[in-house]
Amino acid sequence: MAKTAMAYKEKMKELSMLSLICSCFYPEPRNINIYTYDDMEVKQINKRASGQAFELILKPPSPISEAPRTLASPKKKDLSLEEIQKKLEAAEGRRKSQEAQVLKQLAEKREHEREVLQKALEENNNFSKMAEEKLILKMEQIKENREANLAAIIERLQEKERHAAEVRRNKELQVELSG
């Protein structure tokens, strides 16, 4: 059973889907390396993992076949001056219409570029304002912290000065009392 399944898998790898379907209808084996059409023959030269190569053989034309037909171009009718003038006016109208369309597209493109530039400028201005506001706020906070630190230092110095004055007074009192 396993051998049959392996053989079936190998056959499936070798056959194309079209060959597989055809083998259901035509059980006799066919040469899958040669395909013939009305006026050409295709031979498979080699089959590799990287791709396939084919040889295309064109059959010579048979003497029975009809002579090649040449398509006759429609006869040009003589154009009157009015028809020529109408065609020229229509062409001029098309040219002007195309020019107007190109100008409209350019105007739309410039408008879009202007809008994008305006938006970028607004965003830049907003960013600058926000950065400036943050900087001012930070500077104010630093100033307040500095003033608070200075006030604390001054308070400590005054406290030390008061303590030193009290120590001196106590020493003087001690000297007076003992002396």
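Positions of Cβ are set from backbone N, Cα and C atoms, glycine also.
Original residues throughout; no substitutions modelled.
According to Swiss-Prot:
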- 38-179: domain 'SLD' (DOMAIN)
- S62 to D: Increased microtubule stability but no effect on neurite length; when associated with A-73 (MUTAGEN)
- S62 to A: Partial loss of phosphorylation. Complete loss of phosphorylation by MAPK8, increased microtubule solubility, and reduced neurite length; when associated with A-73 (MUTAGEN)
- S73 to A: Partial loss of phosphorylation. Complete loss of phosphorylation by MAPK8, increased microtubule solubility, and reduced neurite length; when associated with A-62 (MUTAGEN)
- S73 to D: Increased microtubule stability but no effect on neurite length; when associated with A-62 (MUTAGEN)
For the domain 'SLD' (38-179), residues assigned helix / strand / coil by DSSP: 98 helix, 15 strand, 29 coil
Averaged pLDDT, computed only over the residues in the domain 'SLD' (38-179): 88
